[in-house]
Amino acid sequence: MAKESTTIDVGEPSTVTKSSSHVVKDAKKKGFVAVASRGGAKRGLAIFDFLLRLAAIAVTIGAASVMYTAEETLPFFTQFLQFQAGYDDLPAFQYFVIAVAVVASYLVLSLPFSIVSIVRPHAVAPRLILLICDTLVVTLNTSAAAAAASITYLAHNGNQSTNWLPICQQFGDFCQNVSTAVVADSIAILFFIVLIIISAIALKRH
């Protein structure tokens, strides 16, 4: 009796599995590239944030120092009077010095959080803390600049309605110093606005 033989056909290896694995690998690769790209952008923002804080520290310390040393004594005096002008003669200027000194101290304390944002660009907590604190501190800084600016304006122009005479014609150096301090603090306010925008952009990318 002849033995029947059975033949089993083995088809060609399917390419479906291979193509699927390639798709998965490509997707993972693209995802990794996207994450790395976002991380690089956030790190760049964090570095710019750190440098801007250093600049703001220099500006605020300079503004507080110039206002603190603003003082002038006129070369003439009477038997009972000596004509002198100083920052401590006006409460608005005293408030300016104290407030801007607080702002400068905060900026120094905020540097470690900025460094953490550079090392860990995807971390949300330090960036959120900086955003909240920057918003609060810029309010303090703006109030100090506004108070000092109003008194500086009166020193330059006076007020005819209240018979307040301008004093800057006599105390030129004093007015120059306080004006410089107000301008410097206004620049610091602009720095803070940029810092807040940077933090908002970094948080939006999460």
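A Cβ is built for glycine as well, from the same backbone N, Cα and C atoms used for every other residue.
Here the structure is a predicted model, which means the values were calculated and not measured.
In Swiss-Prot, a published mutagenesis experiment is listed as ASP134 to His, annotated Not detectable probably due to an impaired folding leading to instability. According to DSSP, ASP134 (mutagenesis position) is assigned to a helical segment. Sequence-distant contacts (6 or more apart, same chain, Cβ under 8 Å) of ASP134 (mutagenesis position) comprise SER110, PHE192, LEU195, ILE196, SER199.
The note that Swiss-Prot attaches to the published mutagenesis GLY158 to Ser is: Abnormal subcellular localization. Using a 10 Å Cβ-Cβ cutoff, GLY158 (mutagenesis position) registers 16 neighbours. DSSP assigns GLY158 (mutagenesis position) to coil in the three-state reduction, outside any helix or strand.
Under its mutagenesis annotations, Swiss-Prot gives TRP164 to Gly the following note: Abnormal subcellular localization. The local packing around TRP164 (mutagenesis position), expressed as other Cβ atoms within 10 Å of its Cβ over all shown chains, amounts to 12. DSSP classifies TRP164 (mutagenesis position) as strand under the three-state reduction.
Mutagenesis annotation in Swiss-Prot: CYS168 to Ser, described as Abnormal subcellular localization; the structure shown retains the original residue. Other Cβ atoms within 10 Å of the Cβ of CYS168 (mutagenesis position), summed over all protein chains shown, number 19.
Taking the Cα atom of each, TRP164 (mutagenesis position) and GLY158 (mutagenesis position) are about 5 angstrom apart.
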